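Chemist: Heads up, here are the entries from Swiss-Prot:
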ACT_SITE  Glu209  active site, proton donor
BINDING   Ala41, Gln167, Lys342, Arg371, Ser372  phosphoenolpyruvate binding site
BINDING   Ala41, His159, Gln167, Glu168, Glu209, Lys342, Arg371, Ser372, Lys393  (2R)-2-phosphoglycerate binding site
BINDING   Asp246, Glu290, Asp317  Mg(2+) 1 binding site
MUTAGEN   Glu168 to Gln  5% activity; not secreted
MUTAGEN   Glu209 to Gln  1% activity; not secreted
MUTAGEN   Lys342 to Glu  94% activity; not secreted
MUTAGEN   Lys342 to Ala, Gln or Arg  1% activity; not secreted
Amino acid sequence: MSKIVKIIGREIIDSRGNPTVEAEVHLEGGFVGMAAAPSGASTGSREALELRDGDKSRFLGKGVTKAVAAVNGPIAQALIGKDAKDQAGIDKIMIDLDGTENKSKFGANAILAVSLANAKAAAAAKGMPLYEHIAELNGTPGKYSMPVPMMNIINGGEHADNNVDIQEFMIQPVGAKTVKEAIRMGSEVFHHLAKVLKAKGMNTAVGDEGGYAPNLGSNAEALAVIAEAVKAAGYELGKDITLAMDCAASEFYKDGKYVLAGEGNKAFTSEEFTHFLEELTKQYPIVSIEDGLDESDWDGFAYQTKVLGDKIQLVGDDLFVTNTKILKEGIEKGIANSILIKFNQIGSLTETLAAIKMAKDAGYTAVISHRSGETEDATIADLAVGTAAGQIKTGSMSRSDRVAKYNQLIRIEEALGEKAPYNGRKEIKGQA
């Protein structure tokens, strides 16, 4: 009943109006799985390759017809007749057939769409929800938790057209008892933030991930307006709600210095920027910082981990790119203490699960994440619950491409009840 009989690839549109790959995997018995690949804006240099056509006359060169052709051609031919329940086997066939280190022949966008669609089809054939199937693939059947959301309510950097250097300013409703309550708390703060910004005469247009993208006097001012909104919503900052940032520091790393336009084009060394961040953590309850330095600045990261690593969560995104080879090296060198997990950085479900396992085995946390270019596909919600990862980053409280994931978490929590606890602050490295 779980034998693959047909695979279909197609070009669809993501949340930025760019094409992406969607795949359908059809099994005997009429079971179907469908999934779409996301796409990033600030990307790590060692990510698996997202295959684009490069034909400037079509979608400004961003078409994905080559990746779709790979799905409908060689990938489909290789997988028809195979058992969808063998996720590792399915992914290995595609990876071996591609034959490149970074999936550049078929594109990680092609391989990932099929990989996720296959998992959904197999779950359907087994008569179980996707999160339950993922827990079995992960070797942790029946072990679930609801993730603490990191809600990106002010967008800067590559995610917005404003003068804020730091890419994401996030809130974490750690004081909630359930994910549904956490989402309500986040929504209330989001709406109060709009009122705060409007009262200051600031723009309330939103960025790629649904957060506001105002022009602010400094990066610290973003934290100040969020603190004001948290208070206005009736919550206590540091107790009910904590703060997190994604610096995406590679985006403002120039000639060995960190150049912040929002701080008057001031240039910082690795050590100076680490202490700039440290000062912010003293002023505000920031409990997680992602990509606090450039992805290649490993000496700087070692210093940053030494200074901040026993106090807060230091998340590697561009640093580790969901790649077990790079993560292993980081663990050995004591770099950071958490990894951001993005399916499309590595390009298959099996490799994603391997990265989560390696992180957890080393005492690192794993934060499941969306990309800035998303679709209505909500697979990351099931991944977060099915691996009991504990944290999820999926944008703000607006834009259907972000809210789709929150709504899926609400549905899953309703189905699982007490089997999937919401552990709040305990999930964040250094906060237990």
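Just so you know, the numbers here start at 1 and follow the chain as drawn.
Quick reminder: no glycine exception, Cβ is built from N, Cα and C everywhere.
Mind mapping these onto the model and telling me what they sit next to?
Modeler: According to DSSP, Glu209 (mutagenesis position) is assigned to coil rather than to any helix or strand.
Arg371 (phosphoenolpyruvate binding site) carries neither a helix nor a strand DSSP state and counts as coil. Within its own chain, Arg371 (phosphoenolpyruvate binding site) has Pro38, Ser39, Gly40, Ala41, Lys342, Asn344 as residues 6 or more apart in sequence whose C-beta sits under 8 angstroms from its own.
The Cβ neighbour count for Glu168 (mutagenesis position), using a 10 Å radius over every protein chain in view, is 31. For the recorded site, Glu168 (mutagenesis position), the DSSP three-state label reads strand.
Long-range C-beta contacts of Asp317 (Mg(2+) 1 binding site), restricted to its own chain and to partners at least six residues apart, with a cutoff below 8 Å, comprise Gly44, Asp246, Ala248, Glu290, Asp291, Leu340, Lys342, Ser369.
A 10 Å cutoff on Cβ-Cβ distances gives Glu209 (mutagenesis position) a total of 30 other Cβ atoms nearby, all chains included.
DSSP classifies Lys342 (mutagenesis position) as coil under the three-state reduction.
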Chemist: Measuring Cα to Cα, how many angstrom lie between Glu209 (mutagenesis position) and Ser372 (phosphoenolpyruvate binding site)?
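Modeler: Per the Cα atoms, Glu209 (mutagenesis position) and Ser372 (phosphoenolpyruvate binding site) stand 6 Å apart.
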Chemist: Which is it, of Gln167, Ser372: the one of these binding-site residues whose Cβ has the most other Cβ atoms within 10 Å?
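Modeler: The most densely surrounded of these binding-site residues is Gln167.
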Chemist: Taking the Cβ of Lys393 ((2R)-2-phosphoglycerate binding site) as the centre, how many other Cβ atoms fall within a 10 Å radius?
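Modeler: The Cβ of Lys393 ((2R)-2-phosphoglycerate binding site) has 30 Cβ neighbours within 10 Å.
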Chemist: Any idea what the Cα distance is from Glu168 (mutagenesis position) over to Ser372 (phosphoenolpyruvate binding site), rounded to a whole Å?
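Modeler: Counting only the Cα atoms, the answer is 11 Å.
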Chemist: If you draw a 10 Å sphere around the Cβ of Lys342 (mutagenesis position), how many other Cβ atoms fall inside it, taking every protein chain shown into account?
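Modeler: Here the count is 25.
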Chemist: Using the recorded Mg(2+) 1 site (Asp246, Glu290, Asp317) as reference, state which further residues of the same chain have their Cβ within 8 Å of the centre of those residues' Cβ atoms, listed in sequence order.
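Modeler: Near the Mg(2+) 1 site, the remaining chain residues are Gln167, Glu168, Met245, Cys247, Ala248, Ile289, Asp291, Val315, Gly316, Asp318, Leu340, Lys393.
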